[in-house]
Amino acid sequence: MKFETINQESIAKLMEIFYEKVRKDKDLGPIFNNAIGTSDEEWKEHKAKIGNFWAGMLLGEGDYNGQPLKKHLDLPPFPQEFFEIWLKLFEESLNIVYNEEMKNVILQRAQMIASHFQNMLYKYGGH
């Protein structure tokens, strides 16, 4: 059953499905594993942290207090095309978790974030 509303439970499910895809991806997996680690415990912490980020973005709640853009700026350079892969995997995950209306709400936000990060990384960040 797909979620018809965005809530903490649905965001947690999204994080589980999405990051399982990321970890297995031939392009994104190595970048994320190098930055986060390879243990399930390290990934559990990351999923909770990013879940809090999305809860803040989508629900106005959560206790995220990181600097996601800085984290990306600190990564070794990677091809800009990897953002397309990230968005594809994110949309696939949204399709599993949410109905069409909620998927589109979250996807629009994800596309805006990806666009902003790309501008900052590739126009101004030296990637």
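A Cβ is built for glycine as well, from the same backbone N, Cα and C atoms used for every other residue.
The Cβ neighbour count for His72 (heme binding site), using a 10 Å radius over every protein chain in view, is 18. Under the heading heme binding site, Swiss-Prot lists Tyr64, His72.
According to Swiss-Prot, the mutagenesis experiment Tyr19 to Phe carries the following note: Known as B10, reduces accessible space in the distal pocket, retarding ligand binding. Enlarges distal pocket, facilitating ligand entry; when associated with L-46. Cβ neighbours within 10 Å of Tyr19 (mutagenesis position), excluding its own Cβ and spanning all shown chains: 21.
His46 to Leu appears in Swiss-Prot as a mutagenesis experiment; the accompanying note says: Known as E7, reduces accessible space in the distal pocket, retarding ligand binding. Enlarges distal pocket, facilitating ligand entry; when associated with F-19. Here the Cβ of His46 (mutagenesis position) has 17 other Cβ atoms within 10 Å, regardless of which shown protein chain they belong to.
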Check: In Å, rounded, how far does the Cα of His46 (mutagenesis position) sit from the Cα of Tyr19 (mutagenesis position)?
Finding: 9
